[in-house]
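Engineer: Sharing a structure with you now.
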Amino acid sequence: MEGFFRIPLKRANLHGMLKAAISKIKANFTAYGAPRINIEDFNIVKEGKAEILFPKKETVFYNPIQQFNRDLSVTCIKAWDNLYGEECGQKRNNKKSKKKRCAETNDDSSKRQKMGNGSPKEAVGNSNRNEPYINILEALSATGLRAIRYAHEIPHVREVIANDLLPEAVESIKRNVEYNSVENIVKPNLDDANVLMYRNKATNNKFHVIDLDPYGTVTPFVDAAIQSIEEGGLMLVTCTDLSVLAGNGYPEKCFALYGGANMVSHESTHESALRLVLNLLKQTAAKYKKTVEPLLSLSIDFYVRVFVKVKTSPIEVKNVMSSTMTTYHCSRCGSYHNQPLGRISQREGRNNKTFTKYSVAQGPPVDTKCKFCEGTYHLAGPMYAGPLHNKEFIEEVLRINKEEHRDQDDTYGTRKRIEGMLSLAKNELSDSPFYFSPNHIASVIKLQVPPLKKVVAGLGSLGFECSLTHAQPSSLKTNAPWDAIWYVMQKCDDEKKDLSKMNPNTTGYKILSAMPGWLSGTVKSEYDSKLSFAPNEQSGNIEKLRKLKIVRYQENPTKNWGPKARPNTS
């Protein structure tokens, strides 16, 4: 530091001296006690409010496609903090007198105090006792870009631990932290992520937010993260191993990593990937009498990303079995049927008091062969069966994206895509797992592909609900049974299909010729009397959403985009 302060203090303006010192650090970037760094060895990459020195040797990699992930993560942590603070405020109002009595008896020298049910920690030693703060762990930090963005862009952040197991990565984090002047917030750390989290759990120094973004599966880090997160804390989880989670092979590896089998060769495989990850989180949390609440679950490009709130709730742990399911899906026509593992019922006991009875479910819901096409059923799961999103949380994320990030496209370059994808997610049916593609069904029964609004209008006229899905373009989620789906799709064809011209061995022929067997006369008469393809509320909602000028799905942004190879550390 001697070289920066050779001007005598008597003749120097303190402000000017500090400004010159900071400028010199930025320009020459010499770490104290270390040799000068040649800035020509680095590419300076700007993302959000952070600038990182990206080594040209690529010992630590930067993937620009992941900016959407990081923009979304910043926005979601802000939304969680806002909602989290509101919950704490309500709790403080309800227990104001009790907290006042506790404050009078507490030791004023205490450094920190927890408020409410998992509220952000508050600095008791500060002049403002009600000023909240957040501690964040980025367990697998690589360059430190995400941690630096959290420090720059999220209010109330007191500390971000930027951890990595590779010494080269930690050196990169140190350079970037100092280059961005966030040394007081971002703390580079060289450690095994699990060891770090278990250590913090043992010392009761837990994190409010834990971000797990590994190369591949998140499974090895889940147990430690669940135990080291604060009550009501936010976990951000990424899995990039979609060849296992959503591919047509490796069911044994999927089961070993996630405790369930994926929907092999099925269109809904990306949603089943989300449900397998959420089931892993729920099963792990249940061992510690905790539960995870999905706030936002997205299938994005080449990975899945879920945002969950972790809290202690022995009562909700009892519901885990009934919110877990297996799925029977036909290998030929694609129809599927879900089987919950447990059931919940209300019973009347002594003194006319009701109690909750937990029991195993009855099944299976299907025969050995598909009733529509005589195809073979494959089994997927166990996996999570409940809602993927929290509507209130998504609305807060969209509000921040629209209002607080307005006119900040240079900082949040993926604002439009966040708006588009989350608008779809917010309007998804919450109680209808999986989706179907009218294009696929039309190809099965040899029909011209009908307009999406026509299919939705038909299902809506029969009294069923429909929604788009964020996971796949031109696909629908619905609470309609599969006999209604096949019926409506057949009726979408203006001309009656001549079965004599179809190959009897095809799936489409088997479905259409067997209709009297799987669609009873009573149900068919009801469908015939109700069916209409005139616009209705369901089709109107779909068309309104489709007409919005928003970016719904990712277009190929660069040549050879996608997951990068592992960094070369040799």
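Residue positions begin at 1 at the first shown residue.
Each residue, glycine too, has its Cβ placed from N, Cα and C.
Annotations for this protein, taken from Swiss-Prot, read as follows:
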DOMAIN    43-489  domain 'Trm1 methyltransferase'
BINDING   Arg70, Arg146, Asp164, Val195  S-adenosyl-L-methionine binding site
VARIANT   Thr203 to Ser  In strain: D4 and YF+
MUTAGEN   Lys290 to Ala  Loss of activity
BINDING   Cys330, Cys333, Cys370, Cys373  Zn(2+) binding site
VARIANT   Ser467 to Leu  In strain: D4; loss of activity
VARIANT   Gly517 to Arg  In strain: D4 and YF+
Engineer: I'd like the number of other C-beta atoms within 10 A of the C-beta of Cys373 (Zn(2+) binding site), please.
Structural biologist: 25
Engineer: Tell me which residues of the chain lie with their Cβ under 8 angstroms from that of Gly517 (variant position), as long as they are six or more apart in sequence?
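Structural biologist: Lys371 - these are the non-local Cβ neighbours of Gly517 (variant position), listed in sequence order.
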Engineer: Using C-alpha positions only, work out which of the recorded positions Arg70, Asp164, Val195, Lys290, Ser467 is nearest to Cys370 (Zn(2+) binding site).
Structural biologist: Ser467
Engineer: Check the domain 'Trm1 methyltransferase' (43-489) for me and report the mean pLDDT.
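Structural biologist: Mean pLDDT, the domain 'Trm1 methyltransferase' (43-489): 90.
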Engineer: Just to be sure I understand the packing, how many Cβ atoms besides its own are within 10 Å of the Cβ of Asp164 (S-adenosyl-L-methionine binding site)?
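Structural biologist: For Asp164 (S-adenosyl-L-methionine binding site), the 10 Å Cβ neighbour count is 25.
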Engineer: For the recorded Zn(2+) site formed by Cys330, Cys333, Cys370, Cys373, which further same-chain residues have Cβ atoms within 8 Å of the site's Cβ center?
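Structural biologist: Along the chain, the qualifying residues are Ser331, Arg332, Gly334, Ser335, Lys371, Phe372, Glu374, Gly375, Thr507, Lys510, Ile511.
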Engineer: Which ones in the same chain are close to Cys330 (Zn(2+) binding site), with CB under 8 Å and 6+ residues apart in sequence?
Structural biologist: Tyr336, Cys370, Phe372, Cys373, Gly375, Thr376, Tyr377, His378
Engineer: Using C-alpha atoms only, work out the spacing between Lys290 (mutagenesis position) and Thr203 (variant position) and round it to an integer in Å.
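Structural biologist: Here the two Cα atoms lie 19 Å apart.
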Engineer: Would you mind ranking the variant positions Thr203, Ser467 by how many other Cβ atoms sit within 10 Å of each Cβ and giving me the lowest?
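Structural biologist: Candidates: the variant positions Thr203, Ser467. Fewest Cβ atoms within 10 Å: Thr203.
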Engineer: Nearest to Ser467 (variant position) in three-dimensional space, by Cα, is which of the binding-site residues Arg146, Asp164, Val195?
Structural biologist: Arg146
Engineer: Take the Cβ of Cys333 (Zn(2+) binding site) and count every other Cβ within 10 Å, whichever protein chain it belongs to.
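Structural biologist: Neighbour count, Cβ to Cβ under the 10 Å cut-off: 22.
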Engineer: For each of Val195, Cys370, count the other CB atoms within 10 A of its CB; which of these binding-site residues has the top count?
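Structural biologist: Selected residue: Cys370.
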Engineer: In whole Å, note down how far the CA of Arg70 (S-adenosyl-L-methionine binding site) lies from the CA of Cys333 (Zn(2+) binding site).
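Structural biologist: So the alpha carbons of Cys333 (Zn(2+) binding site) and Arg70 (S-adenosyl-L-methionine binding site) sit roughly 38 Å from each other.
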Engineer: For the recorded positions listed here (Arg146, Lys290), tell me which residue's CB has the most neighbouring CB atoms inside 10 Å.
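Structural biologist: Selected residue: Arg146.
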Engineer: Determine, from DSSP, whether Cys330 (Zn(2+) binding site) sits in helix, strand or coil.
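Structural biologist: It is in a strand.
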